[in-house]
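Encoded as structure tokens, the structure appears first; notes follow it.
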Amino acid sequence: MNFNKIFVFVALILAISLGNSEAGWLRKLGKKIERIGQHTRDASIQVLGIAQQAANVAATARG
């Protein structure tokens, strides 16, 4: 009977400690994905600006 109580206590401690470490790991992964999204957004904004300038130059060259 005492073994069951000890086992439950140890399992509870392990679950709490693993739960905290998993949250940290998921947070790091989420931040990496967020950073990739920010870089993609910034790159697309730059490309749109360059394409708009090229369209303006082409329109000016046509007259």
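The backbone N, Cα and C atoms fix where each Cβ goes, and this holds for glycine too.
Just the original residues are modelled here, none of the noted substitutions.
Per Swiss-Prot, the features are as follows:
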VARIANT   VAL10 to Leu  In strain: B141, M2, M40 and MJ2
VARIANT   LEU12 to Ile  In strain: B208
VARIANT   ALA43 to Val  In strain: Z24
VARIANT   ALA54 to Val  In strain: MA1
VARIANT   ALA59 to Gly  In strain: B222, B226, Z10, Z22, Z18 and Z24
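Feature annotations (Swiss-Prot) mapped to structure.
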| residue | record | Cβ neighbours (10 Å) |
| --- | --- | --- |
| VAL10 | variant position | 10 |
| LEU12 | variant position | 10 |
| ALA43 | variant position | 10 |
| ALA54 | variant position | 10 |
| ALA59 | variant position | 9 |
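Under the DSSP three-state reduction, VAL10 (variant position) is assigned to helix.
Between the CA atoms of ALA59 (variant position) and ALA43 (variant position) there is a gap of 24 Å, rounded to the nearest whole number. Residue pair ALA54 (variant position) / ALA43 (variant position) shows a Cα separation of 16 Å. If you take the Cα of LEU12 (variant position) and the Cα of ALA43 (variant position), they are about 47 angstrom apart, rounded to a whole number.
DSSP assigns ALA54 (variant position) to a helix.
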